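Chemist: Mind having a look at this structure? Questions to follow.
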Amino acid sequence: MSGPYDEASEEITDSFWEVGNYKRTVKRIDDGHRLCNDLMSCVQERAKIEKAYAQQLTDWAKRWRQLIEKGPQYGSLERAWGAMMTEADKVSELHQEVKNSLLNEDLEKVKNWQKDAYHKQIMGGFKETKEAEDGFRKAQKPWAKKMKELEAAKKAYHLACKEEKLAMTREMNSKTEQSVTPEQQKKLVDKVDKCRQDVQKTQEKYEKVLEDVGKTTPQYMEGMEQVFEQCQQFEEKRLVFLKEVLLDIKRHLNLAENSSYIHVYRELEQAIRGADAQEDLRWFRSTSGPGMPMNWPQFEEWNPDLPHTAAKKEKQPKKAEGAALSNATGAVESTSQAGDRGSVSSYDRGQAYATEWSDDESGNPFGGNEANGGANPFEDDAKGVRVRALYDYDGQEQDELSFKAGDELTKLGEEDEQGWCRGRLDSGQLGLYPANYVEAI
């Protein structure tokens, strides 16, 4: 008698050689196309990040360059600080180049390769996927047919074994039962014999089909291997290509290996190391400290042709280039190293006027003693000029006027070298305002 039939013995494996399990290899072709799309999306997102970072650097550099130029920092340290803004602009350009390389080179390279490697069909899907599917199906078809016969033969054999075991159990139990007649006993014995014959027949058929499957297996394996290797070659091209693309992306992203990037920071370091504290201190001493020239008081003859000899001359701007001060015995020229700021902050302008308007009535333009060279111009409307505001202006300091576009006020003096004028609002408030914010009426 054969061994007992056990349905659990029918194990389903996940092997490539099982019928239909080649579909994972076929699916890999479709996955390859999708992965190309994923890589392009990945590159696009990184390019957006590079673009945004480059713009942020540019905006940061512009804002802080203006703040530094208008601020109180001076000399070589100012130039060193400003070099950071130059670094930001140059690095911004490099990140723009990274963005352009990612989009114009790397992404386009993947897109073109994908287009050449995968060919869409009118009915959907890719030509390469269909060729692989057809190749595997053709190689597996004869073997799959044999496997179907084998499964049927095995099932018949196992069923016959099950019937044989059941018949033998009944026949053995009947021997102990008094109610079973000899005729019934004989039928049970015949049933056992018949089941044994069925087991033998199904076993022979099962073994024969199994032998046939064994004979076709080598040919089946050869055909499947051939199609699989074709898929492997296609996948190898994709893997090698994407590796090359990733290396290109790395090369574009790695600014540390970019000679221009290295040069930017070499220049920045040189600019910072060029800052000289002693030089800056000497400059400040000569332009804003004890080293400045001075018109020391001395006896002056009265000259009827010069009615305002007692009035002090206006000081030059703090950082104006080529500022010259002269005295009675000679002229001494002091040149600023900071350069023309273009737009002077209220800090600088306030410093200049704080020294101009002293409490000495002989030099105070607000003084009321006419013997000192003239009357206070703020007290005489006839000496003022009516002007109209072109733009809104909000005073940033206590000595500045505030007005709206269209407001009228009185101009009480000429524009100074820093672009400010003295004026009076109709409310009587006196102060300073930007000269180019108004027009004569």
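Yeah, the Cβs are placed from backbone N, Cα and C, and that goes for glycine too.
None of the noted substitutions appears here; every position holds its original residue.
Positions annotated as domain 'F-BAR' by Swiss-Prot: 10-280. According to Swiss-Prot, the experimentally introduced change LYS127 to Gln is described as follows: Reduces membrane-binding; when associated with Q-130. Abolishes membrane tubulation. Quoted from Swiss-Prot for the published mutagenesis LYS130 to Gln: Reduces membrane-binding. Abolishes membrane tubulation; when associated with Q-127. Quoted from Swiss-Prot, the note on mutagenesis experiment THR181 to Ala is: No effect on membrane-binding. Quoting Swiss-Prot on the mutagenesis of ASP276 to Ala: Reduces membrane tubulation; when associated with A-280. In Swiss-Prot, a mutagenesis experiment is listed as ASP280 to Ala, annotated with the note Reduces membrane tubulation; when associated with A-276. If you look up Swiss-Prot, you'll see 382-441 marked as domain 'SH3', on the strength of sequence analysis. Experimental mutagenesis at this site is recorded by Swiss-Prot as PRO434 to Leu, annotated: Abolishes interaction with DNM1, SYNJ1 and WASL.
Can you tell me where each of these features sits in the structure?
Modeler: DSSP assigns LYS127 (mutagenesis position) to a helix. Around LYS127 (mutagenesis position), the same-chain residues six or more apart in sequence whose CB sits under 8 Å from its CB are TYR118, HIS119, LYS120, GLN121, listed in sequence order.
Around LYS130 (mutagenesis position), the same-chain residues six or more apart in sequence whose CB sits under 8 Å from its CB are GLN121, listed in sequence order.
Sequence-distant contacts of THR181 (mutagenesis position), defined as residues of its own chain at least six apart whose C-beta falls under 8 angstroms from its C-beta, are absent.
Counting only residues at least six positions away in the same chain, the Cβ atoms of GLY75, SER76 sit under 8 Å from the Cβ of ASP276 (mutagenesis position).
Just so you know, the Cβ of ASP280 (mutagenesis position) picks up 17 other Cβ atoms within 10 Å once every protein chain is counted.
On its own chain, PRO434 (mutagenesis position) has TYR393, GLY419, TRP420, CYS421 as residues at least 6 apart in sequence with a Cβ closer than 8 Å to its own Cβ.
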Chemist: Please average pLDDT over the domain 'SH3' (382-441) for the predicted structure.
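Modeler: Result for the domain 'SH3' (382-441): average pLDDT 89.
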Chemist: So, by DSSP, how many helix, strand and coil residues make up the domain 'SH3' (382-441)?
Modeler: 5 helix, 26 strand, 29 coil
